[in-house]
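Colleague: Before I ask anything, let me first share the structure, which is written out below as structure tokens.
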Amino acid sequence: MTLSPEKQHVRPRDAADNDPVAVARGLAEKWRATAVERDRAGGSATAEREDLRASGLLSLLVPREYGGWGADWPTAIEVVREIAAADGSLGHLFGYHLTNAPMIELIGSQEQEEHLYTQIAQNNWWTGNASSENNSHVLDWKVSATPTEDGGYVLNGTKHFCSGAKGSDLLFVFGVVQDDSPQQGAIIAAAIPTSRAGVTPNDDWAAIGMRQTDSGSTDFHNVKVEPDEVLGAPNAFVLAFIQSERGSLFAPIAQLIFANVYLGIAHGALDAAREYTRTQARPWTPAGIQQATEDPYTIRSYGEFTIALQGADAAAREAAHLLQTVWDKGDALTPEDRGELMVKVSGVKALATNAALNISSGVFEVIGARGTHPRYGFDRFWRNVRTHSLHDPVSYKIADVGKHTLNGQYPIPGFTS
């Protein structure tokens, strides 16, 4: 196959013999020390992404027969959460990597699966995404894919919100066929080297949160897509949603990963606030107490935070196990299987979003005014959750659960449902 980016990153030979959750915790402990400073600086988390590359975790979901860890979905979800607890941006980036890579298996050929999974495992490839555009609505795609005589395409246009594209090795991109051929209007998906001539990830990401995710735009100028880089036939991804085929699992996978990024951030906020309350917070004089940890209202707040996380965590883990069950069905997947999973994930997304927003905001009530100083960076937790939780409206997730409970309806399969 033609997919052979120039950069080669040799994977640690014994990586798959380690506990991936323990590896993630070790990295998280290292990153936690610089998280505030890096959030303030923005830009790219280059060194931290190289840490992840060196750890071998980029092949976490790659089957062992291709040289990967062969981890299951519950384990992968735990790893995302551990990373996000230390740094929301890194949890975001790693989560998107885990969302991108399975597309090879979901809509690609057996040959593509073997080749690309092997390359990811052997060379520690980062994957990036280039799917969204900033047009009139979320599916108003204008990046053109012009067919070539050899069965490939030429891409032109600009994608936006391309999390992880910069610094990646393999880029997943969508284009719309815009010519007079029978394919006109069809959506094609492809996995191409990010180093391909004409691909330019831009340094134009600016938001209040997720500052080190490189989620800016990517330009495509006469970018050649080789025939064996095209994943599935034209409209294969769209048809997978319409027919509730295996490719439609992209949505519940992505949404469950997003939810666990939020839960990881919430855990990080709670841990940081607890340490501050124990060591630096001052008691409120009228309360008649000696230490801030004795304040009954503070105690109640920590109880409420913890209870909210207990419920959301339990639901998230249950959904991860259901995802694994559905994933293992392969092509025997039914619309009912897919629907039950999406309803479960929608509930988790709502629980995680609400818990993370409430906790990341509420911690200020238990740390006090001095805790708002920028050197502590407590604001980063809320900013990160608030920024990414706007990816798709959580109200529609709640409505999907309600429609199923009341009317027995499953969510209409789509990129976010």
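Each position is counted from 1, following the chain as shown.
Cβ coordinates come from backbone N, Cα and C, glycine included.
Checked Swiss-Prot, it gives:
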BINDING   H92, N129, W205  dibenzothiophene binding site
BINDING   Y96, 129-134, 159-163, R282, 369-370, 391-392  FMN binding site
MUTAGEN   N129 to A  Almost no production of DBTO2 from DBT
MUTAGEN   R282 to A  Almost no production of DBTO2 from DBT
MUTAGEN   R370 to A  Almost no production of DBTO2 from DBT
MUTAGEN   H391 to F  Very little production of DBTO2 from DBT
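Burial and contacts for the listed features, if you can.
Modeller: Applying an 8 A CB threshold to same-chain residues 6+ apart, the list for W205 (dibenzothiophene binding site) reads R211, T213, D214, S215, G216. Secondary structure at W205 (dibenzothiophene binding site), taken from DSSP and collapsed to helix, strand or coil, is coil.
Packing around N129 (mutagenesis position) is summarised by its Cβ count: 24 other Cβ atoms lie within 10 angstroms of its Cβ, all protein chains included.
Proximity of R282 (mutagenesis position) to non-local residues of its own chain (separation of 6 or more, Cβ distance below 8 Å) is seen for A292, G368, R370, given in sequence order.
Look at R370 (mutagenesis position): DSSP puts it in a helix.
Under the three-state DSSP scheme, H391 (mutagenesis position) falls in the coil class.
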Colleague: So if I measure Cβ to Cβ from N134 (FMN binding site) and keep only same-chain residues at least 6 apart in sequence, which ones fall under 8 Å?
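Modeller: Set apart from N134 (FMN binding site) by at least 6 residues yet with Cβ under 8 Å, we have H160, F161, S217.
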Colleague: Out of H92, Y96, H391, give those recorded positions positioned within 10 angstroms of N129 (mutagenesis position), comparing C-alpha atoms, in sequence order.
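Modeller: Of H92, Y96, H391, within range: Y96.
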Colleague: State, in Å as a whole number, the widest CA to CA span among the dibenzothiophene-binding residues H92, N129, W205 given in the record.
Modeller: 14
Colleague: Taking DSSP as the reference, which of helix, strand or coil describes S131 (FMN binding site)?
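Modeller: In three-state terms, S131 (FMN binding site) counts as coil.
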Colleague: In Å, rounded, how far does the Cα of H92 (dibenzothiophene binding site) sit from the Cα of H391 (mutagenesis position)?
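Modeller: Counting only the Cα atoms, the answer is 12 Å.
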Colleague: Since the record lists H92, H391 as recorded positions, which of them has the fewest other Cβ atoms within 10 Å of its Cβ?
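Modeller: Per-residue Cβ counts within 10 Å for the recorded positions H92, H391 bottom out at H391.
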